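Peer 1: Quick paste from Swiss-Prot:
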type     : residues      : note
DOMAIN   : 27-274        : domain 'AB hydrolase-1'
MUTAGEN  : Cys62 to Ser  : Activity same as wild-type
MUTAGEN  : Ser101 to Ala : Complete inactivation
ACT_SITE : Ser101        : active site, nucleophile
ACT_SITE : Asp240        : active site
ACT_SITE : His267        : active site, proton donor
Amino acid sequence: MYTEGFIDVTGGRVSFQKFDENGGGTPVIVLHGGPGSSCYSLLGLKALAKDRPVILYDQLGCGKSDRPMDTTLWRLDRFVEELAQIRQALNLDEVHILGHSWGTTLAAAYCLTKPSGVKSVIFSSPCLSAPLWEQDQKRNLKKLPLDVQETINRCEENGTTDSEEFAAAIEVFGKHFVNRLEKQPEWLEQKPSGYRNADIYNIMWGPSEFTVLGNLKNFDCTTQLKEITCPSLYTCGRFDEATPETTEYYSSLTPKSKFHVFEKSAHMPYIEEPEEYLAVIGDFLNSI
């Protein structure tokens, strides 16, 4: 059964989709990346619905959700509140949480409010420390051709991260550390226009992946990961922006955690190795 609709949250309405093939199992709710992206690239996770309901939603300001102009809404605590409001609206008394990239920042911040009924949390290509993420990207940058490094550094220094040469350099970075597929799935190429909201990304992260200037600049929950006591799974790609070393470090700080690396992937193993990704995630959820 497929359901879609809108949920009222602080600041506007968010669009959600629910996939449910047999009505059994504890639901899993998926938190997309960004900040300011949408759930469309994660739609392949609906395959998990053979065992449990799967809920995807576009965070406020993104995708099909409302796009309010109030920039004070683009704060981590407001997105945490939004997740709580969605759970309440959908009567998700018990739930698994799967966050990807920025979605793991949101998942961790939410779990640290000690909500009831969270059966497990999956940190997929996690960002749980903005300073660590920034350090890792500086190291990743050094693995690229020298001219690409120089372009990115020059554009950051000159404030020209909106230029065509910066975009071209970022594309090279992406082919190394974000999505390494030569040919993208056809459904991914048909992405909806305007699904991203660059304003949210700029306010919360900044104009560049490599230097955090937004309001997440000081986010670091590593010292609190010991407080996440439900079962957890940390995953990343071998060539991920969310490096295996840092991801394993987060896992080591979290009780009841498991760690898995997708050997052929960068930051999007759910697209780069979809069968393996679904198998690992599905097995973990079914073990709870």
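Backbone N, Cα and C atoms are what each Cβ position is placed from, and that goes for glycine too.
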Peer 1: Measure from the CA atom of His267 (active site, proton donor) to the CA atom of Asp240 (active site) and give the result in Å, rounded to a whole number.
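Peer 2: Computed Cα spacing between Asp240 (active site) and His267 (active site, proton donor) is 5 Å.
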Peer 1: My understanding is the cutoff is Cβ-Cβ under 8 Å with a sequence separation of 6 or more in the same chain; which residues meet that for Ser101 (mutagenesis position)?
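Peer 2: Those within reach of Ser101 (mutagenesis position), by Cβ under 8 Å and sequence separation of 6 or more, are Gly33, Gly34, Ser124, Ser125, Pro126, Cys127, Ala242, His267.
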Peer 1: Would you report the average pLDDT that the model assigns to the domain 'AB hydrolase-1' (27-274)?
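Peer 2: The predicted confidence over the domain 'AB hydrolase-1' (27-274), as a mean pLDDT, is 96.
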Peer 1: Counting across all protein chains present, how many other Cβ atoms fall within 10 Å of the Cβ of His267 (active site, proton donor)?
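Peer 2: I get 23 for this one.
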Peer 1: Give me the non-local Cβ neighbours of Cys62 (mutagenesis position): same chain, 6+ apart in sequence, Cβ-Cβ under 8 Å, ordered along the sequence.
Peer 2: His32, Gly34, Gly36, Ser37, Ser38, Tyr195, Arg196, Asn197, Ile200
Peer 1: When a 10 Å sphere is centred on the Cβ of Asp240 (active site), how many other Cβ atoms does it contain?
Peer 2: 26
Peer 1: What does DSSP assign Asp240 (active site), in three states?
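Peer 2: Once the DSSP labels are grouped into three classes, Asp240 (active site) ends up as coil.
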